[in-house]
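**Student:** These came from Swiss-Prot, pasted as-is:
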- 1-97: domain 'Plastocyanin-like' (DOMAIN)
- His37, Cys82, His85, Met90: Cu cation binding site (BINDING)
- Glu53 to Asp: In plastocyanin B (VARIANT)
Amino acid sequence: AEVKLGSDDGGLVFSPSSFTVAAGEKITFKNNAGFPHNIVFDEDEVPAGVNAEKISQPEYLNGAGETYEVTLTEKGTYKFYCEPHAGAGMKGEVTVN
């Protein structure tokens, strides 16, 4: 699954913001617009036993085309956000089944 950081028109969103993957399927977050974005999983909004810190990318992806890849193996719903733009609504969720 590929998730864009920033919409094609420059909006501060994850695109798609809600999606489903199979357990063990690789997710690629790709900076689409060249604004600094990061991917932080909410420690209170991941399946029990999952270390949110280990699957997050707190360092900024600054340039267009920069990517962060993560593979989630525990089934359930994971919520994530972009730290600098969470207030603007840059949040998302992935369901692993």
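Please read every residue number as a count from 1 along the shown chain.
Glycine is treated like the rest: Cβ placed from N, Cα and C.
So where do these features actually land, and what's packed around them?
**Tutor:** According to DSSP, Cys82 (Cu cation binding site) is assigned to coil rather than to any helix or strand.
For Glu53 (variant position), applying a Cβ distance below 8 Å and a minimum sequence separation of six or more within one chain yields Glu43.
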**Student:** For a three-state summary based on DSSP, what are the helix, strand and coil counts in the domain 'Plastocyanin-like' (1-97)?
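**Tutor:** Counting residues by DSSP class gives 10 helix, 43 strand, 44 coil.
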**Student:** Mind checking which of Cys82, Met90 has the fewest other CB atoms within 10 A of its CB? They're the binding-site residues.
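**Tutor:** Checked Cys82, Met90; of these binding-site residues, fewest Cβ neighbours within 10 Å: Met90.
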